[in-house]
Structures are given as C-alpha cells and as structure tokens.
Amino acid sequence: MLRSCAARLRTLGALCLPPVGRRLPGSEPRPELRSFSSEEVILKDCSVPNPSWNKDLRLLFDQFMKKCEDGSWKRLPSYKRTPTEWIQDFKTHFLDPKLMKEEQMSQAQLFTRSFDDGLGFEYVMFYNDIEKRMVCLFQGGPYLEGPPGFIHGGAIATMIDATVGMCAMMAGGIVMTANLNINYKRPIPLCSVVMINSQLDKVEGRKFFVSCNVQSVDEKTLYSEATSLFIKLNPAKSLT
C-alpha cells in the first residue's frame, strides 16, 4: 500500500498543465476571471526576464525570442499557480470532488514557482511544434544547492521532468509521468545556466516517449541525459 501511495504522489507531483488558452479535453469555455489584485499577482508570467537573471540566461532568452518571430518557435508562459479555470476543469474530469479540500487548493502553488526571484528555479520554455522539441533555459538559484557549490540532483530531475512532460503535453494533451530515467554525467554549478533539450521520439497510443539532454550554454559540456514515458490521461476515468 505504501509503495502504491508513493507512486501516486510521485505521479501527481509530475503533472504538467497546459499553457494559457489550451483547455482540457471536453471542457467548456468559462467566463474570464475577475481582475482581483491577488489573482493578477498569481497569474503574473514568470517566464520573462527579472533582475535575478544572469547575462547568459538573458542572452539565450533573446536568441530564442528571435526564433519566435517567424512562428517556428513559441515561448510558453508560466505562473505561480494553476489558473482557477484549469483547477475546476481538472477537478471535473479527473478528481473526486469529495476528496478535495478547497482550503488546501486555495493555498497551492506550483513547486517550481514557489521561490522568490533568483532563489530557486528560474526558467523559460520554448516549443517547436513542427520538430516536436521543447527547450528549457534554466538557472538554478542558491536554495537548490545539493553538494556544496552545485545544484541538487533532485532539482535537476524536477526541471527535466517538467521539460519532457511539457513536450509530451504539447504534442498530445494532458499527461502524467509513468517513467523517468536520468543519467547524471557531471554536476551543475550553482547559479549557472543550462539548456534542457527535449525531443518527442515516438507515440504509441496513449504512450508518449520523450528524451532529453542537459548541456552547458556553449554546448560543450553534457551534464545529464534522460529518457521518459508519459501517459495521456483519459477524461472518462478519475484519478482518485
């Protein structure tokens, strides 16, 4: 039982949600959110430059924004918490409302966006729909330290999971992690910038296979490699 619970928690924790504008399968449009100041703060796009971004991250951001000009790539927005309409859609399709506590849900924040600027996960993702590629530009802050001076392996795994998961989701809809294998080649220096390059390799029914590598900005150092399997969720089946 404990093993089953742990697996379920790991899967839920690896959930990748859609960018703004993409709805869950079968969901109906809802009225726009009212403009409360707290909601505006929560829905502030965190994937744009802030003062904590170093020159490497800013330079890469500018380079990929240039690639977006012809429409081949697009930047994905990112927020501190899941927008209200997405929460309602997800609860409707995949969760038993009786098991959800509204107070806990109202306090929830996305793990990778729960740190103050510069202290944790600073990142932005770009997607190429034709090539089925997702690239994440990631700067790991001082609160992500593992071995002295280096980023914790779990933090690296988190960003790999988020990147390959978003790649699978953009290709096929709402997915959850079924398997993630990571080979760590070299430790990543704290507060440095890396590129996480992911690629959709194949699709078998509801199974999406995605691989990725983590490289230095100059692409001369390989830090990690990973393979993954994601399962597309069935709106007709609850997760609880």
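Backbone N, Cα and C define each Cβ position, glycine as well.
According to Swiss-Prot, the protein carries these features:
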MUTAGEN   His152 to Ala or Phe  Strongly reduced enzyme activity
MUTAGEN   Asp161 to Glu or Asn  Nearly abolishes enzyme activity. Strongly reduced affinity for myristoyl-CoA
ACT_SITE  Asp161  active site, proton donor/acceptor
MUTAGEN   Thr177 to Ala  Strongly reduced enzyme activity
MUTAGEN   Asn183 to Ala  No effect on enzyme activity
BINDING   Asn183, Lys185, Arg206, Lys207  substrate binding site
MUTAGEN   Arg206 to Ala  Reduces enzyme activity
MUTAGEN   Lys207 to Ala  Slightly reduced enzyme activity
Would you count the other C-beta atoms found within 10 angstroms of the C-beta of Lys185 (substrate binding site) for me?
13
With the substrate site defined by the record as Asn183, Lys185, Arg206, Lys207, how many Å span the farthest pair of C-alpha atoms?
31
Between the Cα atoms of Lys207 (mutagenesis position) and Thr177 (mutagenesis position), find the distance and write it as a whole number of Å.
10
Assigned conformation of Lys207 (mutagenesis position) - DSSP reduced to three states:
strand
Would you pick out, from the mutagenesis positions His152, Asp161, Asn183, Arg206, Lys207, the residue whose Cβ has the largest number of other Cβ atoms within 10 Å?
Asp161
Rounded inter-Cα distance in Å - Arg206 (mutagenesis position), Thr177 (mutagenesis position):
12
Select the closest residue to Asp161 (mutagenesis position) from the following recorded positions, measuring between CA atoms: His152, Thr177, Asn183, Lys185.
Thr177
I need the CA-to-CA distance for Asn183 (mutagenesis position) versus Thr177 (mutagenesis position), whole Å please.
17
Rounded to the nearest Å, what's the C-alpha distance separating Lys185 (substrate binding site) and Thr177 (mutagenesis position)? Just drop the number here, would you?
22
Measuring Cα to Cα, how many angstrom lie between His152 (mutagenesis position) and Thr177 (mutagenesis position)?
21
